[in-house]
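Enquirer: Below is a structure I'd like to ask you about.
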Amino acid sequence: MELGPPLVLLLATVWHGQGAPVIEPSGPELVVEPGETVTLRCVSNGSVEWDGPISPYWTLDPESPGSTLTTRNATFKNTGTYRCTELEDPMAGSTTIHLYVKDPAHSWNLLAQEVTVVEGQEAVLPCLITDPALKDSVSLMREGGRQVLRKTVYFFSPWRGFIIRKAKVLDSNTYVCKTMVNGRESTSTGIWLKVNRVHPEPPQIKLEPSKLVRIRGEAAQIVCSATNAEVGFNVILKRGDTKLEIPLNSDFQDNYYKKVRALSLNAVDFQDAGIYSCVASNDVGTRTATMNFQVVESAYLNLTSEQSLLQEVSVGDSLILTVHADAYPSIQHYNWTYLGPFFEDQRKLEFITQRAIYRYTFKLFLNRVKASEAGQYFLMAQNKAGWNNLTFELTLRYPPEVSVTWMPVNGSDVLFCDVSGYPQPSVTWMECRGHTDRCDEAQALQVWNDTHPEVLSQKPFDKVIIQSQLPIGTLKHNMTYFCKTHNSVGNSSQYFRAVSLGQSKQLPDESLFTPVVVACMSVMSLLVLLLLLLLYKYKQKPKYQVRWKIIERYEGNSYTFIDPTQLPYNEKWEFPRNNLQFGKTLGAGAFGKVVEATAFGLGKEDAVLKVAVKMLKSTAHADEKEALMSELKIMSHLGQHENIVNLLGACTHGGPVLVITEYCCYGDLLNFLRRKAEAMLGPSLSPGQDSEGDSSYKNIHLEKKYVRRDSGFSSQGVDTYVEMRPVSTSSSDSFFKQDLDKEASRPLELWDLLHFSSQVAQGMAFLASKNCIHRDVAARNVLLTSGHVAKIGDFGLARDIMNDSNYVVKGNARLPVKWMAPESIFDCVYTVQSDVWSYGILLWEIFSLGLNPYPGILVNNKFYKLVKDGYQMAQPVFAPKNIYSIMQSCWDLEPTRRPTFQQICFLLQEQARLERRDQDYANLPSSGGSSGSDSGGGSSGGSSSEPEEESSSEHLACCEPGDIAQPLLQPNNYQFC
């Protein structure tokens, strides 16, 4: 019977007296109120394991002297039985405590919604009461208010739920748990019970422990047990081929017969060691389990590695050092240490420990090794046997670096070639005719291999420095001398040419400052000034930039980001250019464009798929090409997820770089919401929302056209706006357009807004799991595809500011200030927590149906002061109170107090579940017709930038009262930092 996954937490604890683990507070039960802080502490002789129902907000405190579980905001979902078990000593047993979170609004906590058992087993319906006082009024019903079958025998356990004895196939049904609270009936949601017919089979066996080590004289216990639905089976325990005469204990548990033979040894000796077998058999068959029992003279600790202790890697490579430890008793202390010789610029060592029975695996991660990280790495471990250690020596391989100089020695010309690298490079000299920068052995007049160069320096873990000398007597003019070096990492060369000095002719003295010379100097000065001015203007011109950042490591508040240009590009993404058939331009901007295309053979040979292709303009500069390539590399690095615009392929050879992504038929979320808002007659408030807030808010007036932007890829200004729609090239396209038009007429519901919010949160949680910081989370950067699936896109930020008066140049980077967290605005600090702040602004956009954030407030000193002082926007008219609470938590000035994206996903899914269940929620009403089509095409780069704050009074309905008087001038959502 499966009741859902358990909560399992491990922690090494301090030693205390012999016996079972102890849970504090003591007592079999603990009753608390919702919102209280609950702390459960388990003290044991060694490592312990907690198990119990999965519930939110439990944390494990590694600093406590024992294994401590804490929740600072208890909810009814924390109700359940929690067990603490000592891992290393099965004789010690375990200790339990049952927690009640007494919530009058939630009488039941369901641990599972489906239970499957075999006929004849005990079936547990895990509906737990949250208040022990309710146990006398509980009852069980079948779905639809029907009574439980008269032949069904069941009882209620406050710790486990309703238990049906010897379940029958006829008992398969949906059950509802009921109780009375203050004279009113309180019911749980349904639990589906499925009872399968029993099939005869051999007994199930268990031999514990699976491996055992004891020091001579210690106590030990080996338990052989078997279970079966029928009583007719036998169990024996053997050591080698010898059957052990051990008493048999029988029991009947959970509708199964259980038979146990337990061997207890008070003081083990060497003759007790060996292979033990547990054998159970019946008329159907036999099952056997074996284990190895080892008796040792004393404690031991052995460290080994399958790797060589002398490691060599190239600079920039990554390496994992792995050590296996076999130990009894448990290892108490261990640590990795760097022993030098380079102690400057050392970063904190990153390692993990994997634990099995009497065996440990220690792994040290050395990522992108730097020159200063070569040297000795030392693992030290301790148990009762004492200390043991293992040392790795890491040497870095360097490609050769070469320098050629000339010096006369005793009247003869000598060329010196100084070379550094590791392993020691080989040196070859070549003499070639003429002044050339290339020469091989076939072209060379003479070749000398220096097999014994002079070693100038050979320090451990560092480069070898050598010098090769080529005595040539007299340098020959019109000759080039090459010093070529090579080792296993790479090769390098440098040439030297003799310079011929002819006789100089003295010119007659003339005045330097003649009028002609002065004029020439003046013209040259003007040209230089003009060149500097053009260079300055070019530097000021915004570049196509990559906004996302991927964290390589962090220490405290100090983050180190991966350089995306250094990421590898996997050729598996390469797609033939000839298999792309381009359609209409979806959007064009200052640096490139997004084009609809049909891809033939993408994924499968006969596949035909509509895609979006991002490309640069032919006038793009090298740094912009590098930025697009970086964007391609990072998309391939992140991998696939349903809620991000996924990479499908790329064309990087034989022409300009093309990035092929998913085609999003509904365009960006911002314009989608605004098109829906145009059809709105009034708000549809949820029952949990204040009814007094702006009840006169009836019609959202929006302009008929919005500037379509894609971070510079699809931004042309209002006049050159290209509506992103599917291109009708076939009858199937016309049907597709009809589906989109039909969808356009469907009114929005509150569930739709929750659906968009939850999907974006899931996409952001995926990016956070990949250590990716988006830095531009906004509705304009979320695209919608078939089925209203929201996808996060627009990882690059580049705007067409040349034709947009809303942007003021104050540097070389534009920033979405109204979406940014305070630490990003004032300290230029970007973290996952700053993305959470931006997500809160996006939530506000969604539940205001596409209004501008901070309506009526300009981006100026007043705006910055409001943000710094903790100003928060008012509750949007379509947002329930719970959603607005999420927004407020996202806007906490202290980043560490903001929720994680995983927590946001959980809260939104809970709200969506309640919305689906509550039939009183009404749809957001529509005008009966669609004034805007939802069939706008989208792309990976597709986004839209809203027009700045309109002066309509409807927009001010979402403002704080003090902000309504703020004049609505033309604002600027982006500024330079």
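Keep in mind that glycine also has a Cβ here, set from the backbone N, Cα and C atoms.
Checked Swiss-Prot, it gives:
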{"type": "ACT_SITE", "residues": "Asp776", "note": "active site, proton acceptor"}
{"type": "DOMAIN", "residues": "24-104", "note": "domain 'Ig-like C2-type 1'"}
{"type": "DOMAIN", "residues": "299-397", "note": "domain 'Ig-like C2-type 4'"}
{"type": "DOMAIN", "residues": "580-913", "note": "domain 'Protein kinase'"}
{"type": "MUTAGEN", "residues": "Tyr544 to Phe", "note": "No effect on binding to THOC5"}
{"type": "MUTAGEN", "residues": "Tyr559 to Phe", "note": "Reduced interaction with CBL. Prolonged signaling, due to reduced internalization and degradation. Reduced interaction with FYN. Promotes cell proliferation. Reduced autophosphorylation at Tyr-807"}
{"type": "MUTAGEN", "residues": "Lys614 to Ala", "note": "Loss of kinase activity"}
{"type": "MUTAGEN", "residues": "Lys614 to Met", "note": "Loss of kinase activity. Abolishes binding to THOC5"}
{"type": "MUTAGEN", "residues": "Tyr697 to Phe", "note": "Abolishes interaction with GRB2"}
{"type": "MUTAGEN", "residues": "Tyr706 to Phe", "note": "No effect on binding to THOC5. Slightly reduced enhancement of cell proliferation"}
{"type": "MUTAGEN", "residues": "Tyr706 to Gly", "note": "Slightly impaired signaling"}
{"type": "MUTAGEN", "residues": "Tyr721 to Phe", "note": "Abolishes interaction with PIK3R1. Strongly reduced phosphorylation of PLCG2. No effect on binding to THOC5"}
{"type": "MUTAGEN", "residues": "Tyr807 to Phe", "note": "Reduced kinase activity. Strongly reduced phosphorylation of PLCG2. Diminishes binding to THOC5"}
{"type": "MUTAGEN", "residues": "Tyr807 to Gly", "note": "May alter protein folding or stability. Loss of kinase activity. No effect on interaction with PIK3R1"}
Enquirer: Between Lys614 (mutagenesis position) and the residue listed as 'active site, proton acceptor', find the distance joining the two CA atoms and give it rounded to the nearest Å.
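Expert: It is 19 Å, counting Cα to Cα.
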Enquirer: Please classify the secondary structure at Asp776 (active site, proton acceptor) using three-state DSSP.
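Expert: Going by the DSSP assignment, Asp776 (active site, proton acceptor) belongs to neither helix nor strand, so it counts as coil.
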Enquirer: In this structure, which of the recorded positions Lys614, Asp776 has the fewest other Cβ atoms within 10 Å of its Cβ?
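Expert: The recorded positions Lys614, Asp776 were compared, and Asp776 has the fewest Cβ atoms within 10 Å.
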Enquirer: Go ahead and report the DSSP secondary structure tallies for the domain 'Ig-like C2-type 1' (24-104): helix first, then strand, then coil.
Expert: 6 helix, 40 strand, 35 coil
